[in-house]
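Below is one structure; the comments refer to it alone.
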Amino acid sequence: MVSRGPDEWLETIKKCQALTENEMKQLCEMVKELLMEESNIQPVQTPVTVCGDIHGQFHDLLELFRTAGGFPDDINYIFLGDYVDRGYYSLETFTLLMCLKVKYPAKITLVRGNHESRQITQVYGFYEECLNKYGSTTVWKYCCQVFDFLTLAAIIDGKILCVHGGLSPEIRMLDQIRVLSRAQEVPHEGGFSDLLWSDPDNVEAWQVSPRGAGWLFGSKVAREFNHVNGLNLIARAHQLVMEGFKYHFPEKDVVTVWSAPNYCYRCGNVASVMKVDEDLEPTFKIFSAVPDDYIRESTANHNNQRAGYFL
């Protein structure tokens, strides 16, 4: 058989067809090498499109690209993590994003979410999906090695911090993120974990999160963090927003971007991407779920019993 390369892999995965185990090994090695060169806070220039959780909703990811204006050959993208779990095409979703990273390394930034974790993916679907599709856990292990090298944050023109979850009482300055050791499984607590797990909420300062990891943080915390670090905005994902995006706090200095429409194929929400031009004024493009026969068939054929953690 003639060996195929990244261009052929991309054309295959665009059709929602999985790569071979050996191709996945090669792809993951290529992506790891690219990610090793990136900093914990990857600088990105405008114009850029920021995308929230995808959660294995492959056909909706294709709709996201259509909504945003195309693949990264023309547009800079930042994805805020949670590529896998819950949806039925986590493997194909993450494979597509990795193929795009290889083809357009400077045009797409992949931030780590709390689901890019060995522990979480063994509970919420990605581990089981890889086992079912390949007959072994080998490809899952390759992908988990990539997870360990995903960047923790991105910063747009030095003014908009992009992170999966939120802030940490252990992190006051951006430089404290830059010196974290990220090439590891997500810790159970501490600054690294908090970046992936925390949520903005109507609390005075800090409050223990009901998720069991990370913190709830209030408007005063966000305002002080942005002031100290010269930021205009924190863009994050991590929480389902029925309207696709949501500004938090009176200052509108934290925004949630959610990019998985009709989440879990049943929530009925719309999704959004956040476009940021040179003026640093965000605008949002809303899109709905694709009424896809593949998804309906998969939904009917899958056991939808998952553990209780939902958002």
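Note that Cβ sites are derived from N, Cα and C of the backbone, with glycine treated the same way.
Where a substitution is noted, the model still shows the residue that was there originally.
Residues or ranges marked as active site, proton donor by Swiss-Prot: H115. In the three-state DSSP scheme, H115 (active site, proton donor) falls into the coil class. H115 (active site, proton donor): 28 other CB atoms within 10 A of its CB, across all protein chains.
In the three-state DSSP scheme, H55 (Mn(2+) 1 binding site) is classed as coil. If you look up Swiss-Prot, you'll see D53, H55, D82 marked as Mn(2+) 1 binding site.
Swiss-Prot lists D82, N114, H164, H238 with the feature Mn(2+) 2 binding site, giving similarity to another entry as the kind of evidence. The Cβ of N114 (Mn(2+) 2 binding site) has 23 other Cβ atoms within 10 Å, all protein chains considered.
Under the heading of mutagenesis, Swiss-Prot lists L35 to A and annotates it as follows: Reduced interaction with TAP42. Sequence-distant contacts of L35 (mutagenesis position), defined as residues of its own chain at least six apart whose C-beta falls under 8 angstroms from its C-beta, comprise L110, V146, F149, L150, T151.
Neighbours of E38 (mutagenesis position), defined as other CB atoms within 10 A of its CB across all chains, total 18. Record note (Swiss-Prot) on the mutagenesis of E38 to A: Normal interaction with TAP42.
Listed in sequence order, T151, L152, A153, I177, R178, V179, L180, R182 are the same-chain residues at least 6 apart in sequence whose CB falls under 8 Å from the CB of N40 (mutagenesis position). Annotation of the published mutagenesis N40 to A in Swiss-Prot: Normal interaction with TAP42; the original residue is retained in the structure shown.
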Count of other CB atoms lying within 10 Å of the CB belonging to H238 (Mn(2+) 2 binding site): 27
Cβ neighbour count within 10 Å of D82 (Mn(2+) 1 binding site): 26
Between E38 (mutagenesis position) and H164 (Mn(2+) 2 binding site), the C-alpha gap once rounded to whole angstrom: 17
H55 (Mn(2+) 1 binding site) and H115 (active site, proton donor), Cα-Cα, nearest whole angstrom: 9
H164 (Mn(2+) 2 binding site): nearby binding-site residues from D53, H55, D82, Cα cut-off 10 Å: D53, D82
